[in-house]
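*Asks:* What Swiss-Prot shows for this protein is this:
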| type | residues | note |
| --- | --- | --- |
| ACT_SITE | S171 | active site, nucleophile |
| ACT_SITE | D228 | active site |
| MUTAGEN | F278 to A | Leads to the ability to hydrolyze triacylglycerol (TAG). Also acquires ability to synthesize TAGs by esterification of glycerol and fatty acids |
| ACT_SITE | H281 | active site |
| MUTAGEN | E282 to A | Leads to the ability to hydrolyze triacylglycerol (TAG). Also acquires ability to synthesize TAGs by esterification of glycerol and fatty acids |
Amino acid sequence: MILGRTISLFLGCSALVSGALIEHHAASSTDQPVDVPYNLDMFSQAAVLAQETYCGEQAHDYGLKLGDATLLWTAGDGNVRQRVNLYQSDSLGIAVAIQGTNTSSLRSDLHDAQLRPVDPDSRYRRFLPQGTKVMNGFQKGYTDLVDDIFDHVKKFKQEKNESRVTVIGHSLGAAIGLLASLDINLRLEDGLFKSYLFGLPRVGNPIFANFVDRKIGDKLHWVVNGRDWVPTVPPRALGYQHPSNYVWIYPANSTNWKLYPGQENVHGMLTVAREFNFDDHEGIYFHTQIGASLGKCPAVLGGY
């Protein structure tokens, strides 16, 4: 726990700021922010499902209703494996929500601390461009879950006669969720419907980020709250890069949100000093609070 946070804080302080060339549909990293062109209610619905992954007491309360979603299945205990919840949602389809860091679990913390860029896992490597690298710890978190996720998503798609699959995550769960979003789009019939990722760290190198833009750029919605430092790590100095088009809520926990085009937009989150605590990271995203320590259990949709 201490090791993971210490390394992450140090690397956050050393993060570099610069623009980057991006794929055609992703706009330019020097473009000015624009109004968020998405359905904001879907962000709120996704946020409450992200929060519920931190709620161990309701982990197997199948049938639990959260907004328009019903809990179908759960795996992982947040210690050996990150918790993943599957829901049936009117707006999101089969929703896959992945837990963020459990700071009381050394294994969970180590997922955040294993910073080495590595080749993609053999299950999906052939679908990605040569030279793709992803962070070792995040990929380990995903490969602990991937087979269970695929088996149960296929099962519930058939049972519920549902073609849409949405991936949701916060923090470490967002990093794992980005890998899951791309993998589902590449290997699962009907692909990805939407992805909602809150407090997303950098996951892969520029080749990975460009491929994400090409394959799921129009389906990916990721959000930064205020001065949250987590999205600034791992640093670009280690070869990591974000995909395009994030939503920045600034000031934190407010309703002032804009979409920042391109990769590593020069007008966005990197223009303000980071606050190296978890207040903004575990903040209010589209009227719903997400966080292992600050969020409510059972999760509550809206209210802020």
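Backbone N, Cα and C define each Cβ position, glycine as well.
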*Asks:* Please report the distance from the Cα of S171 (active site, nucleophile) to the Cα of H281 (active site), rounded to the nearest angstrom.
*Replies:* 8
*Asks:* D228, E282: which of these recorded positions has the sparsest Cβ neighbourhood within 10 Å?
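*Replies:* Lowest Cβ count within 10 Å among the recorded positions (D228, E282) is E282.
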*Asks:* Which of the recorded positions F278, H281, E282 has its Cα nearest to the Cα of D228 (active site)?
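*Replies:* If we rank F278, H281, E282 by Cα distance to D228 (active site), first place goes to H281.
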*Asks:* Using a 10 Å radius around each Cβ and all protein chains in view, which of these active-site residues has the most neighbours: S171, H281?
*Replies:* S171
*Asks:* Given a separation of at least six residues and a C-beta threshold under 8 Å, show me what packs close to F278 (mutagenesis position) in the same chain.
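*Replies:* F278 (mutagenesis position) has long-range Cβ partners G291, S293, L294.
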